[in-house]
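Structure, as structure tokens:
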Amino acid sequence: MSLFNVSNGLRTALRPSVASSSRVAAFSTTAAARLATPTSDNVGSSGKPQHLKQFKIYRWNPDKPSEKPRLQSYTLDLNQTGPMVLDALIKIKNEIDPTLTFRRSCREGICGSCAMNIDGVNTLACLCRIDKQNDTKIYPLPHMYIVKDLVPDLTQFYKQYRSIEPFLKSNNTPSEGEHLQSPEERRRLDGLYECILCACCSTSCPSYWWNQDEYLGPAVLMQAYRWMADSRDDFGEERRQKLENTFSLYRCHTIMNCSRTCPKNLNPGKAIAQIKKDMAVGAPKASERPIMASS
């Protein structure tokens, strides 16, 4: 699987076998060192023996377009680091290399900012625990243009999201008070509204890799279904008609990478399948729609 960035207007592929930078910090150990009695050389400031670990992180600087993307290694003492990968990234940026660039905000799996590929899996760095036994490789979300280091360009992703009109469209909005729905109708939105638009699912989808200019991808399609399934929305038929073309919806081939990688345990593949069914046999009443939330 290749990762892409922008260099002089062209996409440059970085394969996992790419050589590390000559500036990579070397780290090695031996059985004797692991079994040695702690001394001032191998004891951290906490008084515990150091638990050293390497993080190999994708680096690319748009200000130096002639330099190829590379993996740069950083060594941390896990006894001085929080338990999550995002904790390690923040420690590296604060204490070792301030040029390292990545997105982050809430640190609790709500905002979706820190989505990246960690050890081959798209996930949120704030929810991914550090593997204490093996080196960790961190890349940006795959098959996206790269702004810098671990920051993907999500311009096209948000353009597609805007295209589905992600808001209620109703002909019967109450003139006063709330626009109510029954508990059963509300229950049909579980497993849909929790999406945080992190793009982990879309960037894990091979169909989206090759057709992202026209295929909307699992995240956006699940959000499209979220509004179709809402009992307060009166434009479900029009929303489905907008997807009636070769690429927008039907490039989904039920590979299901999207459902496997979702850090919120949602099922975009199931939502996409329901859109296809609605378009084939007609949409059911809101209160009769299948429940998308995992049991």
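Each residue, glycine too, has its Cβ placed from N, Cα and C.
Positions annotated as [2Fe-2S] cluster binding site by Swiss-Prot, on the basis of similarity to another entry: C106, C111, C114, C126. C106 ([2Fe-2S] cluster binding site) counts 13 other C-beta atoms within 10 Å of its own C-beta, drawing on all protein chains shown. The DSSP secondary structure for C106 ([2Fe-2S] cluster binding site) is coil.
What Swiss-Prot records for C195, C198, C201, C262 is [4Fe-4S] cluster binding site. Taking Cβ-Cβ distances under 8 Å and a sequence gap of 6 or more within the same chain, the neighbours of C198 ([4Fe-4S] cluster binding site) are G112, S113, A115, L124, A219, P263.
Residues or ranges marked as [3Fe-4S] cluster binding site by Swiss-Prot: C205, C252, C258. Same-chain residues at least 6 positions away in sequence with a Cβ under 8 Å from that of C205 ([3Fe-4S] cluster binding site) are, in sequence order, G217, P218, C252, I255, N257, C258.
Confidence for the domain '4Fe-4S ferredoxin-type' (185-215), expressed as mean pLDDT, is 96. Among the features that Swiss-Prot reports, domain '4Fe-4S ferredoxin-type' is placed at 185-215, with the record citing sequence analysis.
Per Swiss-Prot, natural variant H253 to L is noted as: In carboxin-resistant mutant. In the three-state DSSP assignment, the secondary structure recorded for H253 (variant position) is coil.
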Checking the contact step here: among the recorded positions C201, H253, C262, which have a Cα within 10 Å of the Cα of C111 ([2Fe-2S] cluster binding site)?
none
When DSSP is mapped onto helix/strand/coil, what comes out for C205 ([3Fe-4S] cluster binding site)?
coil
Counts by DSSP class (helix H/G/I, strand E/B, coil) across the domain '4Fe-4S ferredoxin-type' (185-215):
12 helix, 0 strand, 19 coil
